[in-house]
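Trainee: Sharing the record's features from Swiss-Prot:
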- LYS4 to Arg: Abolishes sumoylation (MUTAGEN)
- LYS11 to Arg: Abolishes sumoylation (MUTAGEN)
- 116-411: domain 'Septin-type G' (DOMAIN)
- 126-133, GLY207, 287-295, GLY344, ARG360: GTP binding site (BINDING)
- LYS287 to Arg: Abolishes sumoylation (MUTAGEN)
- LYS415 to Arg: No effect on sumoylation (MUTAGEN)
- LYS443 to Arg: No effect on sumoylation (MUTAGEN)
Amino acid sequence: MSLKEEQVSIKQDPEQEERQHDQFNDVQIKQESQDHDGVDSQYTNGTQNDDSERFEAAESDVKVEPGLGMGITSSQSEKGQVLPDQPEIKFIRRQINGYVGFANLPKQWHRRSIKNGFSFNLLCVGPDGIGKTTLMKTLFNNDDIEANLVKDYEEELANDQEEEEGQGEGHENQSQEQRHKVKIKSYESVIEENGVKLNLNVIDTEGFGDFLNNDQKSWDPIIKEIDSRFDQYLDAENKINRHSINDKRIHACLYFIEPTGHYLKPLDLKFMQSVYEKCNLIPVIAKSDILTDEEILSFKKTIMNQLIQSNIELFKPPIYSNDDAENSHLSERLFSSLPYAVIGSNDIVENYSGNQVRGRSYPWGVIEVDNDNHSDFNLLKNLLIKQFMEELKERTSKILYENYRSSKLAKLGIKQDNSVFKEFDPISKQQEEKTLHEAKLAKLEIEMKTVFQQKVSEKEKKLQKSETELFARHKEMKEKLTKQLKALEDKKKQLELSINSASPNVNHSPVPTKKKGFLR
């Protein structure tokens, strides 16, 4: 064999040896997997205490046996010599088939949730006396919903009214004006059930719909309250220290519809058009026990047609890909049953079967709160609490709040560049921070001006009232003094007349008086 042929054979041998090496590795992997099938089955049957040992063994299973790779050294290949095949390198590969531990993440989340508890902010809107408070007490099975008043927007005005008590008709007119305003009150309570704590915040709207002319002023305070809670959360996110953000955003809005049985009023449609993009809207027909089943079905159909024509979107329970048929059917039923015809009562009555149930007793029978044949109370509880409370909070955070945040920042002139390779410009960053800071200052300035103007107007009213009272008092005293002066003059004239009539013949010439001094 010539030297040229030997060099060609040397160049072809590595390719052949690579193919042989791959075949040998495949056979070796199959053998190793068969050898360790029994060990893995023993591990999965309960021997989970050796996780760390097996993990270390798996890491150290990749071994390289001593030998000459490919059987050819560099010096021999340069000389053109061919050596016999040498023992090849053996690779042992293993996969970790043991228990890693991330399946315990739900348990960790459960433990953390039990420790921290949950929070839920619920807005109740409807006319006074429609049963908002009663339904809240029935939903959460707690009669102390209104025990802790956290925030009252009319508190300052009430304090001013107390200072002005007993000061005339001006106070009565002012208090009458205050009674015709929507008052927003926030109540907080901690409810515990089976070791799970819920921080419940119920926001009530007193005076809604009580105006003779229910224009935009009827729902403006409610919209401002929702926006202010979004602004508070946005300001908390922009702070340096964000570990203690208290979420006060409205997670759901229960709108109470009067049980007229006909159609929605213009006020109902206008309010729901203004609020459905800011919170999860859930309409309910209050006091539905005054309607028959046929009237309820007809009323529901009319309401849904009006909402569709007005392009008002209600909260729709999501259906996930891994949901079974029962959960999917429940989600569809919860949405198709809107608006819910509900009743509220925590009174315990006895039904016809002799069982103690929550409900109301009438001369014609007993209506049960938790009976699906009597009301949609259980559907509302499933949607609001039992099944989709976290979905309500998630939609508020990821959709409604993000839409509000984007529009808010866009109004401030802050735009986002979606390019991936974006250079950091400190000047533009500083300009954005300056814009945000100026917006905050402008907001604070507007709030301070509003408060200042309010205080000034209240002080002016007090001064005007005091001035009016002083003028009235001065006038009254002047008239009184004038009457007294006139009475004294009349009395003087009477005395003079009586003196003249008593001594008619007396000489009224002046009597000379004695002079004092030494010249008398």
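Just so you know, glycine gets a Cβ as well, placed from its N, Cα and C.
Those substitutions? Not in this structure, it's all original residues.
Burial and contacts for the listed features, if you can.
Mentor: Counting every protein chain shown, the number of other Cβ atoms lying within 10 Å of the Cβ of GLY344 (GTP binding site) is 21.
Residues within less than 8 Å, Cβ to Cβ, of LYS287 (mutagenesis position) and separated from it by at least 6 positions along the same chain comprise ILE130, GLY131, PRO259, ILE343.
Taking a C-beta cut-off of under 8 Å and a sequence gap of six or more, LYS443 (mutagenesis position) has no contacts in its own chain.
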Trainee: A 10 Å Cβ contact count, applied to the binding-site residues GLY126, GLY129: which residue has the minimum?
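Mentor: Checked GLY126, GLY129; of these binding-site residues, fewest Cβ neighbours within 10 Å: GLY129.
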Trainee: Helix, strand or coil for LYS287 (mutagenesis position)? Use DSSP.
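Mentor: Going by the DSSP assignment, LYS287 (mutagenesis position) belongs to neither helix nor strand, so it counts as coil.
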Trainee: For a quick check of packing: other C-beta atoms within 10 Å of the C-beta of LYS132 (GTP binding site), how many?
Mentor: 23
Trainee: Across the whole of the domain 'Septin-type G' (116-411), what does the mean pLDDT come to? Round it, please.
Mentor: 83
